[in-house]
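K.L.:
Okay, these came from Swiss-Prot:
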BINDING   MET162, VAL163, LEU164, THR165, SER171, THR198, ARG326, GLN420, THR421, LEU422, GLY423, GLY424, THR449  FAD binding site
MUTAGEN   SER171 to Ala  Decreases affinity for eicosanoyl-CoA; when associated with A-447
BINDING   SER171, THR224, LYS225, ARG301, LYS338, GLU447, ASP456, ARG460, LYS461  2,3-saturated acyl-CoA binding site
MUTAGEN   LYS225 to Ala  Decreases affinity for eicosanoyl-CoA; when associated with A-447
MUTAGEN   PHE294 to Ala  Increases affinity for eicosanoyl-CoA; when associated with A-447
MUTAGEN   ARG301 to Ala  Increases affinity for eicosanoyl-CoA; when associated with A-447
MUTAGEN   GLU447 to Ala  Loss of activity
ACT_SITE  GLU447  active site, proton acceptor
MUTAGEN   ARG460 to Ala  Decreases affinity for eicosanoyl-CoA; when associated with A-447
Amino acid sequence: MSHYRSNVRDQVFNLFEVLGVDKALGHGEFSDVDVDTARDMLAEVSRLAEGPVAESFVEGDRNPPVFDPKTHSVMLPESFKKSVNAMLEAGWDKVGIDEALGGMPMPKAVVWALHEHILGANPAVWMYAGGAGFAQILYHLGTEEQKKWAVLAAERGWGSTMVLTEPDAGSDVGAARTKAVQQADGSWHIDGVKRFITSGDSGDLFENIFHLVLARPEGAGPGTKGLSLYFVPKFLFDVETGEPGERNGVFVTNVEHKMGLKVSATCELAFGQHGVPAKGWLVGEVHNGIAQMFEVIEQARMMVGTKAIATLSTGYLNALQYAKSRVQGADLTQMTDKTAPRVTITHHPDVRRSLMTQKAYAEGLRALYLYTATFQDAAVAEVVHGVDAKLAVKVNDLMLPVVKGVGSEQAYAKLTESLQTLGGSGFLQDYPIEQYIRDAKIDSLYEGTTAIQAQDFFFRKIVRDKGVALAHVSGQIQEFVDSGAGNGRLKTERALLAKALTDVQGMAAALTGYLMAAQQDVTSLYKVGLGSVRFLMSVGDLIIGWLLQRQAAVAVAALDAGATGDERSFYEGKVAVASFFAKNFLPLLTSTREVIETLDNDIMELDEAAF
């Protein structure tokens, strides 16, 4: 039986009952897509995920890739390669990709809903199968000649990587020392060592791999502004046919041994270190590497957040299934009666608290990433939110650190609740949750740690934006608070949401005050650093609380209209989880606000030896 538990019903509810993505279908760039098509695709990809994709999930963990230092190659488990090929052969990697690359137009919200299933069933499958998405980025950024290479890469199913990190340049990307030397034929020779490269090699899975590499051209300045982006293939190739030729000078020199996500080969790559030059080509023939790479980074951050959320969802659903069947103890109200019947653990208060917490974050975070995705297509953003393309970009930029940072942190934390639901059984490899936890920890680390996300969120997405995008989202929340949504059944919850909004606005004001005070005392910036992660997490809870209440309002209307059977249970669950979150989590923002408003620099002034 598959470990993966999907929730297509909740996706459909978000997309078409709450967000109104259906309004963007059947016309314009999405004229070939209707609601039935989208529903069918979600059902089909969930079946693929539960079957062929999930089949190698355990084996890939127990028998991870093997590195051969003599050939500088990585050998993947055969079962895992079958899972990757099942996704590629079905064409799911091309959904939402430009038609010029063999793709089909699809709103990003639907695309990410489809991706959720692959990421929840076997996340490394999605990572290895990302070549078409990277080819699209090259197609958008490249020269006319490079656009042809992108088409070849997509048509021939090449693998791909993003190559930023170095041993001494992790979060501090601007410290990168890998250099690029221009050649007479217009190509560049890349020289240096990169580390922590996902899918750096994959044996015979792909005929070729192209690396998008950040390197510093000879004579360029320091920091991120001195970096440029290069296209570096594993094999040089015929530019007309794509047929692979000579081996290029980029080789795997190590594969990391990791806590989780083991089947994803995390590689050290050496460029130009083995007697063969590593030939690369400047992407777009412009020296604008970090800005270009952010096209890749933003896609990666959305993926990481969705991966974390997908993992939490299947973790919760596994825990729920277990709790419904596990009989243990009597009802708490009969605890002194030794003859009382034994009950399933879903009858116990703390198990219910835990399950509802898992449900709140699994479904609230799903709503978060889908809401964010509706700003990733100008046409969808205009129809769904009434915003122009410029504001849509700003709101998407604002939300990405929330999806990635909050999604990764909350999913990892709440997966421990999923494991706890299973008791001692959860600690065993007989159940998938211990692997979920190991696989999910990386999500708060790569593609920018949570602290990096929080600083980006405050300094760039709020301060530099002058609060424009934040004001839009806050305005939507305030509009909901002021509405009569819920037909009289959500008054208490809306009042709690209003207080939470005020608290988050107070946090933003406090952090802004510390930033302004830094003009006279630069150490005031430390207070921003001390409060930024807590602020990001609080914004996440605020938005989750709001989106759950939006769902509850829709559910109340459906219940009032006479929903029956499973549908009635579904909608009742939506009302219950929104109320639970409002009453149990939103009030906690008040204390977080108090902490942020009274921050001091005591720990920054403490001697390091005292830690």
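Even glycines carry a Cβ here, placed using N, Cα and C.
Although substitutions are noted, the structure shown does not include any of them.
What's the neighbourhood like for these features in this structure?
P.N.:
DSSP assigns GLY423 (FAD binding site) to a helix in the three-state reduction.
Neighbour list (SER171 (mutagenesis position), Cβ cut-off 8 Å, at least 6 residues apart, same chain): GLY448, THR449, ILE452.
In three-state terms derived from DSSP, LYS225 (mutagenesis position) belongs to a helical segment. Packing around LYS225 (mutagenesis position) is summarised by its Cβ count: 13 other Cβ atoms lie within 10 angstroms of its Cβ, all protein chains included.
Around PHE294 (mutagenesis position), no same-chain residue six or more apart in sequence has its CB under 8 Å from its CB.
Within 10 Å of the Cβ of ARG301 (mutagenesis position) there are 23 other Cβ atoms, across all protein chains.
The Cβ neighbour count for GLU447 (mutagenesis position), using a 10 Å radius over every protein chain in view, is 24. The DSSP secondary structure for GLU447 (mutagenesis position) is coil.
Cβ contacts within 10 Å of ARG460 (mutagenesis position), excluding its own Cβ and spanning all protein chains shown: 13.
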K.L.:
Any idea which of the binding-site residues ARG326, LYS338 has the thinnest Cβ neighbourhood at 10 Å?
P.N.:
LYS338
K.L.:
Measuring Cα to Cα, tell me the gap between ASP456 (2,3-saturated acyl-CoA binding site) and GLY423 (FAD binding site) in whole angstrom.
P.N.:
38
K.L.:
Does MET162 (FAD binding site) have same-chain partners at least 6 apart in sequence with Cβ under 8 Å from its own Cβ, and which are they?
P.N.:
PHE134, ILE197, THR198, HIS211, LEU212, MET293, VAL296, ILE297, ALA300
K.L.:
Quiz question: given the binding-site residues THR421, THR449, which has the greatest number of C-beta atoms lying within 10 angstroms of its own C-beta?
P.N.:
THR421
K.L.:
Just going by other Cβ atoms within 10 Å, which of the binding-site residues LEU164, GLY423, ASP456, LYS461 has the emptiest spot?
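P.N.:
GLY423, out of the binding-site residues LEU164, GLY423, ASP456, LYS461, has the fewest neighbouring Cβ atoms within 10 Å.
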